[in-house]
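Since the structure comes first, as structure tokens, the remarks are kept for the end.
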Amino acid sequence: MATQAKRPRVAGPVDGGDLDPVACFLSWCRRVGLELSPKVSERAGGRRTRGGARAALTSPPAQVAVSRQGTVAGYGMVARESVQAGELLFVVPRAALLSQHTCSIGGLLERERVALQSQSGWVPLLLALLHELQAPASRWRPYFALWPELGRLEHPMFWPEEERRCLLQGTGVPEAVEKDLANIRSEYQSIVLPFMEAHPDLFSLRVRSLELYHQLVALVMAYSFQEPLEEEEDEKEPNSPVMVPAADILNHLANHNANLEYSANCLRMVATQPIPKGHEIFNTYGQMANWQLIHMYGFVEPYPDNTDDTADIQMVTVREAALQGTKTEAERHLVYERWDFLCKLEMVGEEGAFVIGREEVLTEEELTTTLKVLCMPAEEFRELKDQDGGGDDKREEGSLTITNIPKLKASWRQLLQNSVLLTLQTYATDLKTDQGLLSNKEVYAKLSWREQQALQVRYGQKMILHQLLELTS
């Protein structure tokens, strides 16, 4: 799915009149058997329901509150009493999930599943949302009331193109957004709009909008959940995304204190560490670098809080660095020959990247092999190529743990250093400039929210790259 964390939830896409959206949501939770804490239920008034997910409980949920108070952004959940690791926070019955299977047009979507296939795999869920949003009797209307206002989502796909490129140049976000926008337009024009036009009784004119479709894609990107496959199912297609009421209220933190568990009849949010009274409950969306967080969820974790942050070195940048070290046409030809060999080994690609974390190289095998092949003597490369890559399989022991990078061969370190320098040139600002903005609280406070978020992305990446520069010197 999804610190200013999630965007401020100012007004939902469904008009709820003067009713308290939290009270309405909690009342809805009781009706559908979504088990929250007793104190949450008491705040909303009324009796706690029986049945539903309650049968799945082995102990009552810990006492938590849905609130805007004490959260990093918008609605969140706060522990009203101390919570111990392993305690149950809430249970969501599968019948309360909003998906292509549980929506009121699930039968139609199932019959048309072949026609609705797409690159993203999200079209059926998005059509379910488009229908339920405009259906007066939708059973999820109280849930929609806690959604963020769709017109105020802060994903970079909604930023003006010039602002996006100016603030996020070099981070990889503008390129990812351009691909998203192209795919969204293509899916909408070729699949979604024709389907809605073929069923005008199910989709009113007001939901036949590319703008609304953009917004719902961003919402699904930030708030949906995708159930992981079991180990024996690894060969299957990934599960379709679903909307999980209550679970999507939680904000994200790398150092999270809760985790969503899946079972046959329900989904359970369980504390993974002690949570003191009054502290916010945080879920995790996985190990996400800041550029991924802002791209998919519209927020970042301020430096140095995101321990999962990474920086990318484009694979073609390493090739460019290797070419810069050549002096003759024969040497250039040999670099391309080595690169083609790496492509054949599926170690590199024109759009791939080597991913560097604060303490490890996440693409260790790919980078090790690339440095080895590009730097080995010509005769050794000929022998390796003649063996079709099946020669000496010994790995450089411990070669690309961050602390062992200084122990790499000098030629490897030089190529890696030159690649880092080329990567740093892709940013519009240098580390010193960004450092000055971050260290001056008055200047930082005057930046717009987007400028602050983009600065955090750039700075985190540059710190990793500069660490790599020092280690390769």
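Including glycine, each Cβ sits where the backbone N, Cα and C put it.
Under its mutagenesis entries, Swiss-Prot includes K39 to R with the note: Greatly decreases automethylation. Impairs the methyltransferase activity toward RELA and PAK4; when associated with Arg-179.
Here Swiss-Prot flags 60-286 as domain 'SET'.
Sequence annotations record features per position, and here Swiss-Prot assigns S-adenosyl-L-methionine binding site to A73, G74, Y75, Y223, N251, H252, Y297.
Annotated substrate binding site per Swiss-Prot: W122, S224, Q226, Y262, Y297, in sequence order, evidence recorded as experimental evidence.
Applying an 8 A CB threshold to same-chain residues 6 or more apart, the list for K179 (mutagenesis position) is empty. Among the mutagenesis results in Swiss-Prot, K179 to R has the note: Abolishes automethylation. Impairs the methyltransferase activity toward RELA and PAK4; when associated with Arg-39. The residue drawn here is the original one.
The Cβ neighbour count for N283 (mutagenesis position), using a 10 Å radius over every protein chain in view, is 24. Listed in Swiss-Prot as a mutagenesis experiment, N283 to F is described as follows: Decreases the methyltransferase activity toward RELA.
Swiss-Prot documents N283 to A as a published mutagenesis change and attaches the note Impairs the methyltransferase activity toward RELA.
For the mutagenesis result Y285 to A, the note given in Swiss-Prot is Abolishes methyltransferase activity. Greatly decreases the stability of monomeric, homodimeric and homotrimeric structures.
A sphere of 10 angstroms centred on the C-beta of K372 (mutagenesis position) encloses 21 other C-beta atoms. Classification of K372 (mutagenesis position) by DSSP places it within a helix. In Swiss-Prot, the entry for mutagenesis K372 to R states: Has little effect on automethylation level. The structure shown retains the original residue.
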Please work out the number of neighbouring Cβ atoms within 10 Å of the Cβ of Y297 (S-adenosyl-L-methionine binding site), leaving out its own Cβ.
24
What's the most sparsely packed of the recorded positions Y75, W122, Y223, Y262, Y285, counting other C-beta atoms within 10 A?
Y262
Y223 (S-adenosyl-L-methionine binding site) to Y262 (substrate binding site), Cα to Cα, whole Å, comes out at 17
Three-state secondary structure, H252 (S-adenosyl-L-methionine binding site) (per DSSP):
strand
Rounded Cα distance in angstrom between K372 (mutagenesis position) and W122 (substrate binding site) is 40
